[in-house]
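Q: One structure, as structure tokens, below. Some questions next.
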Amino acid sequence: MDRELNEHVMIERVEMIARLTAEGTCQERDREIALNLIAEIARGNLMKNNNFSVVFSAPPVGETFAKEGKVKVNITLDKDQKIGQPVIDAFQCELTKRIQSVFPSTRVTVKKGSMTGVELMGFDKDSDREALDSILQEVWEDESWR
């Protein structure tokens, strides 16, 4: 089970690096990491006699990446909670930093409104939404940014 979970995590990382490479924002070190992960996954699958293939395909020139500019996290905090603007700004700053470390092209907005709410746009995979939920919870519970 651990090996399968590790493979799943490695595959997600490889997919993320492939996406960044296709967008042109990937560093050479990231490519090396991806190739090493692919080799490790392939080696493990060869030992189990599974068929395995990896295909990378960059979008054609002139075609924008599907999520580019459309990936957004909008958070509304209830104005009745009496949260000061400096706290809201610090929350947005920390949230942006942590989310963009995983989803680089994401735009994060935090504002006051009539009720608390979270809107996620452009995140099609459930695993992406779960990762965002986890980041949101971690940042909100972490006192260090306040």
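Yeah, the Cβs are placed from backbone N, Cα and C, and that goes for glycine too.
Per Swiss-Prot, the features are:
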type	residues	note
MUTAGEN	E12 to K	In TUM16; loss of prophage induction
MUTAGEN	A34 to V	In TUM17; loss of prophage induction
MUTAGEN	E40 to K	In TUM14; loss of prophage induction
MUTAGEN	P104 to S	In TUM2; loss of prophage induction
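What's the neighbourhood like for these features in this structure?
A: Other Cβ atoms within 10 Å of the Cβ of E12 (mutagenesis position) number 15 in total over all chains.
Of all Cβ atoms in the shown protein chains, 14 besides its own fall within 10 Å of the Cβ of P104 (mutagenesis position).
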Q: Give me the CA-CA distance between E12 (mutagenesis position) and P104 (mutagenesis position), in Å, as a whole number.
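A: Given the Cα positions, E12 (mutagenesis position) is 15 Å from P104 (mutagenesis position).
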